[in-house]
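A.B. asks: Following this message is one structure expressed as structure tokens.
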Amino acid sequence: MAPSLSPGPAALRRAPQLLLLLLAAECALAALLPAREATQFLRPRQRRAFQVFEEAKQGHLERECVEELCSREEAREVFENDPETDYFYPRYLDCINKYGSPYTKNSGFATCVQNLPDQCTPNPCDRKGTQACQDLMGNFFCLCKAGWGGRLCDKDVNECSQENGGCLQICHNKPGSFHCSCHSGFELSSDGRTCQDIDECADSEACGEARCKNLPGSYSCLCDEGFAYSSQEKACRDVDECLQGRCEQVCVNSPGSYTCHCDGRGGLKLSQDMDTCEDILPCVPFSVAKSVKSLYLGRMFSGTPVIRLRFKRLQPTRLVAEFDFRTFDPEGILLFAGGHQDSTWIVLALRAGRLELQLRYNGVGRVTSSGPVINHGMWQTISVEELARNLVIKVNRDAVMKIAVAGDLFQPERGLYHLNLTVGGIPFHEKDLVQPINPRLDGCMRSWNWLNGEDTTIQETVKVNTRMQCFSVTERGSFYPGSGFAFYSLDYMRTPLDVGTESTWEVEVVAHIRPAADTGVLFALWAPDLRAVPLSVALVDYHSTKKLKKQLVVLAVEHTALALMEIKVCDGQEHVVTVSLRDGEATLEVDGTRGQSEVSAAQLQERLAVLERHLRSPVLTFAGGLPDVPVTSAPVTAFYRGCMTLEVNRRLLDLDEAAYKHSDITAHSCPPVEPAAA
């Protein structure tokens, strides 16, 4: 057991410590720090305050417990507090057990005892997170680096949990620290916390062929309407809208766009949305009422008669025929009376607007013409009377022809006298006439009387068949009802007089129109071998490329519009459409105003070259419509409805001379527009 120390020397040893403690306390009170700094540095400052005592303590420890063997009470006198004593003394005994008593003079014992008061040896703090370890009275304090916490500085501080660590966008926590980053499309600013947009469009290759638009944090590659961006190819590729089923009927895709087509021949056109179809309806009312007491002579385009009568009499009988007649047609057959073509007969016809009589008696034929011009559209009464040796033709009761004849029209056969009478045609081919004539006659007959007898059979037939009836009121012109067409075989190539020079071509069209509907083909060329439409002029109620509803006249080669011109198609007035095409030139005019070209100069030359190639092969000229062609063959395939006269290459087209004409088209008469309601 260690010898006890006397009180006197111990008290003397504690006096300097007390004096230093009072001085240190005075200094600590004089220095005032902010709360945060005081918290961080309170423990280190306490450590420094005890530094003098620690040095003194180390000297006492050397004398009391290293050079000599000390008791717990003596150790308490060295440390002057229980915590450090409680920490020191058990370990002091461990040093004795390990190295022997102080009296063995083992250097390891001295080192072991001298290190026991420093609780930072060995360092209990986490090496990674600790800035310094501070020894305290029986304890220690770990001063943590920024970003670390906990008693041993081994706990990471999550700076991102408070106000996102001060980062504008993304905060990344990591052991002992953190860093800011930005979303895609942004880059970190020099302050390390805020973000600024990256202009991806500064790179010319960002979108390749497409237009680049910078966006906050991103960018977009833009294409024109009708195109979609391909990120793999970095290019704009056409969108096939037809695969999306946008059109009600026929869809045609084109680069950046598409067009819908409707069955024009079926009476349909594009509706307002340019995708669906609607009926083509009249926009101008025409006076198409018909008279049940009239007989239309032009119904049969073939020239065959509209009425055939056969009279049989027991006694010799003479022909008497009277009727009212109206026409604008200058040529055609009114009636035939007689036997077969090699026997006796007469034909009453019109030529150049005047009555003409062809007759054949006993194999001898004659032709005579006389009287006023009667194709003025007014009603007049015409009569044919067979006398003993004469034929008398009267107009409005005035005799215009009196012709001596040798024989009778009624011919005896098997005990009866026979007479064939046909109206609007002859019972044989017109080439067998005395003088050939176009038999087709757009004329109207009423109040007919044959052989002074009442003809109820014909009247009843006409009454129930509107196609045999005439319009109640007509004007000069040709009427297209919207249900058919006519066509001609015309040649548009011209060979110059100079031998050896190349042939040239020309297409000039003048159309006088008074439309009843806003859609329909006025004029067109058709190549039968290719089933193509080399040229067309038509009314249309929309602009195909602008997808805008507008009343227009369109001039096109095949499906490509060369020129467009606005027209007030539904005003009930007559308009003049003029078209001129030749090598290097294509013009369209409406009422003297030139239309707008829809193609470049190079495209025009290419289209005209296509037209010329077609003109060097057989083509047919169509009026009022097209044959059964694909709806994509031309901008318009619908039939025209309204009045129209056509002049082609300075020649007036006579529908009676067409190679074909729909029976509902009237060649030389047209109903007027109905007067506006009062």
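Here the Cβ of each residue, glycine as well, is placed from N, Cα and C on the backbone.
So Swiss-Prot lists the following for this protein:
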BINDING   ASP329, GLU331, ARG440, ASP656  Ca(2+) binding site
DOMAIN    116-154  domain 'EGF-like 1'
DOMAIN    156-196  domain 'EGF-like 2'
DOMAIN    238-278  domain 'EGF-like 4'
MUTAGEN   ARG310 to Glu  Strongly reduced affinity for AXL. Abolishes phosphorylation of AXL
MUTAGEN   LYS312 to Glu  Strongly reduced affinity for AXL. Abolishes phosphorylation of AXL
MUTAGEN   PHE487 to Ala  Decreases activation of AXL
MUTAGEN   LEU620 to Ala  Reduces affinity for AXL 15-fold and decreases activation of AXL
MUTAGEN   TYR660 to Ala  Reduces affinity for AXL 3-fold
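Quick one: how deep are these features, and who are their neighbours?
C.D. replies: Around GLU331 (Ca(2+) binding site), taking its Cβ as the centre, 23 other Cβ atoms fall within 10 Å, counting all chains.
According to DSSP, the secondary structure content of the domain 'EGF-like 1' (116-154) in residues is 0 helix, 15 strand, 24 coil.
Outside the domain 'EGF-like 2' (156-196) by six or more residues, the chain places 128-129, 145-149, 215-219 with a CB less than 8 A from a CB of the stretch.
Taken as a whole, the domain 'EGF-like 4' (238-278) shows an average pLDDT of 93 in this prediction.
In sequence order, HIS418, LEU419, ASN420, LEU421 constitute the residues six or more apart from ARG310 (mutagenesis position) in its chain with CB-CB distances below 8 Å.
Long-range neighbours of LYS312 (mutagenesis position) (same chain, six or more residues apart, CB within less than 8 Å of its CB): LEU416, TYR417, HIS418. Annotation note: LYS312 (mutagenesis position) sits in a strand segment as assigned by DSSP.
Look at PHE487 (mutagenesis position): DSSP puts it in a strand.
Neighbours of LEU620 (mutagenesis position), defined as other CB atoms within 10 A of its CB across all chains, total 16. Look at LEU620 (mutagenesis position): DSSP puts it in a strand.
Within 10 Å of the C-beta of TYR660 (mutagenesis position) there are 15 other C-beta atoms, taking all protein chains into account.
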A.B. asks: Determine which residues of the same chain, besides ASP329, GLU331, ARG440, ASP656, have their CB within 8 A of the center of the CB atoms at the recorded Ca(2+) site, and list them by sequence.
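C.D. replies: In sequence order, the nearby non-listed residues are GLY298, PRO330, GLY332, LEU350, ASN438, PRO439, LEU441, ASP442, ASP654, GLU657, ALA667, HIS668.
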A.B. asks: Would you list, in sequence order, the recorded positions among ASP329, GLU331, ARG440, LEU620 whose CA lies within 10 Å of the CA of TYR660 (mutagenesis position)?
C.D. replies: none
A.B. asks: From the recorded positions ASP329, LEU620, ASP656, pick the residue whose C-alpha lies nearest to the C-alpha of PHE487 (mutagenesis position).
C.D. replies: LEU620
A.B. asks: Between the Cα atoms of ASP656 (Ca(2+) binding site) and LEU620 (mutagenesis position), what distance do you get, rounded to the nearest Å?
C.D. replies: 16
A.B. asks: Summarise the domain 'EGF-like 4' (238-278) as counts of helix, strand and coil residues per DSSP.
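C.D. replies: So the domain 'EGF-like 4' (238-278) is made up of 7 helix, 16 strand, 18 coil.
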A.B. asks: Out of ASP329, GLU331, ARG440, point to the one nearest LEU620 (mutagenesis position) in space (Cα versus Cα); all of them are binding-site residues in the record.
C.D. replies: ARG440
A.B. asks: So, in DSSP terms, is GLU331 (Ca(2+) binding site) helix, strand, or coil?
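C.D. replies: In three-state terms, GLU331 (Ca(2+) binding site) counts as coil.
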